[in-house]
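Here the structure comes first, spelled out in structure tokens, and everything after it is commentary.
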Amino acid sequence: MASMTDQQAEARAFLSEEMIAEFKAAFDMFDADGGGDISTKELGTVMRMLGQNPTKEELDAIIEEVDEDGSGTIDFEEFLVMMVRQMKEDAKGKSEEELANCFRIFDKNADGFIDIEELGEILRATGEHVTEEDIEDLMKDSDKNNDGRIDFDEFLKMMEGVQ
């Protein structure tokens, strides 16, 4: 086996032994000739089998990134890097979806913004002792375009600091 790149070592560190074994089993099913690589065509099938759902565009972009030598094939280490990337993307998408749901709940009047009254309600609902000054400070810090309310992008930025 060729020496691992930093990316490949990172990918292995991110995954449990069980996951690596599961990915290897799926990979091997499509490595028909046992040569240690699969064609880019088979890649989508393998990823779907492992619960990933890349679009055609995502697949093309992934393949372009991963198939550095342009051989049209991907070896197992390249495959691991790609799967980890995809898993992280999916996780990011999920947390953004959860935050969108929170935003909708916090945006009581459904105008697409969280105003200072709504922000105050949210903070008081946590049970923490919150002063008007605390609420105003958070609004000031979060309201990047200074329109007196928090839009969804500002909310995402605000929540990045929380997680």
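Quick reminder: no glycine exception, Cβ is built from N, Cα and C everywhere.
Every position carries its original residue.
The average pLDDT for the domain 'EF-hand 1' (18-53) in the predicted structure is 84. Under the heading domain 'EF-hand 1', Swiss-Prot lists 18-53.
According to DSSP, Asp67 (Ca(2+) 2 binding site) is assigned to coil rather than to any helix or strand. Annotated Ca(2+) 2 binding site per Swiss-Prot: Asp67, Asp69, Ser71, Thr73, Glu78, in sequence order.
Among the features that Swiss-Prot reports, domain 'EF-hand 3' is placed at 94-129, with the record citing sequence analysis. Within its own chain, the domain 'EF-hand 3' (94-129) has Cβ neighbours under 8 Å at 135-136, 138-139, 148-152, 155-156, 159, 163, counting only residues six or more beyond its boundaries.
Thr131 to Ile appears in Swiss-Prot as a mutagenesis experiment; the accompanying note says: Decreases calcium affinity. With a cut-off of 8 Å between CB atoms and residues at least 6 apart in sequence, the same chain places nothing near Thr131 (mutagenesis position).
If you take the C-beta of Asp147 (Ca(2+) 4 binding site) and look for same-chain residues 6 or more apart in sequence within under 8 angstroms, you find none. The secondary structure of Asp147 (Ca(2+) 4 binding site), as reduced to three states from DSSP, is coil rather than helix or strand. Here Swiss-Prot flags Asp143, Asn145, Asp147, Arg149, Glu154 as Ca(2+) 4 binding site.
What surrounds the Ca(2+) 4 site, by Cβ distance within 8 Å of the Cβ centroid and not counting Asp143, Asn145, Asp147, Arg149, Glu154, is the set Phe113, Ser142, Lys144, Asn146, Gly148, Ile150, Asp151 from the same chain. A gap of 48 Å separates the Cα atoms of Thr73 (Ca(2+) 2 binding site) and Asp143 (Ca(2+) 4 binding site). In this structure, the C-alpha atom of Glu78 (Ca(2+) 2 binding site) lies 45 angstrom from that of Arg149 (Ca(2+) 4 binding site). Rounded to a whole value, the Cα-Cα separation of Ser71 (Ca(2+) 2 binding site) and Glu154 (Ca(2+) 4 binding site) is 44 Å.
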